[in-house]
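Okay, handing you the structure first.
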Amino acid sequence: MGLISYENEAINEVKKADNHHVSKFVTSYYGPSSSSWQSGIWILFVLFVAAVILIILFTFVANRRRRRMGRAPIRGTAWLTPPSYRQSQQQYTGTVQQRTDDYVPEYTETANEHDLGYYDQRGEFHPNDKAAYVAPPPLVQECSSESVNSLERPPAAVVHQANSLDTDYGLTRPSNGRVPAVSDTVEQLERLPGGTTTQEINPPERAKVNARS
């Protein structure tokens, strides 16, 4: 109170000394209609609006996240959540008062017209006589008539030789019961039935001379 009274006394003294010529300037500077006071009010208003917008955005994001998790929105903020399909459709068409038909078929004790049947309490399936029979698709034949009447020759069949068990990759098996061993000598190999002969192996130098000749 002392500071305010001191300012008022100073203003009155200035008015008396200056013959009330500066009264308008002093009143505009110290009065409630000054430019600094108005700018402060606008700054507070802008900060308040920004805080409200941030709170609304945060609530919208939180409700959207809770809806994805299957939880209810925050109490009192359900109007911030996006509308459901049926709700948005009613708002678009303007048929809020008119009751729309449910997309889910009505549950009855017996099978509906388009149901194939139903299961009883014991788990046995009972077909519905009212359901229309749908024929299965026709079977696809492996060999059509076009391939039979075509002029293309089929691939040759693979025929195995009668003695395929005795020959394998050009290797012959001896007809006798005894198989030559590595430790057998030349004389023992010659005594074996079948006339087993030995093959002469030429050294590398002699093989080169034979190849040139």
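Glycine too: its Cβ is placed from the backbone N, Cα and C atoms.
Nope, none of those substitutions made it into this model, it's the original residues.
Copying in the features that Swiss-Prot gives for the protein in this structure:
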{"type": "MUTAGEN", "residues": "Pro105 to Ala", "note": "Reduced interaction with WW domain of RSP5. No interaction with WW domain of RSP5; when in association with 82-QA-83"}
{"type": "MUTAGEN", "residues": "Lys130 to Ala", "note": "No effect in conferring Congo red resistance; when associated with A-208"}
{"type": "MUTAGEN", "residues": "Lys208 to Ala", "note": "No effect in conferring Congo red resistance; when associated with A-130"}
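Show me how these features fit into the shown structure, please.
In the shown protein chains, 11 other C-beta atoms lie within 10 A of the C-beta of Lys130 (mutagenesis position). Classification of Lys130 (mutagenesis position) by DSSP places it in coil, neither helical nor stranded.
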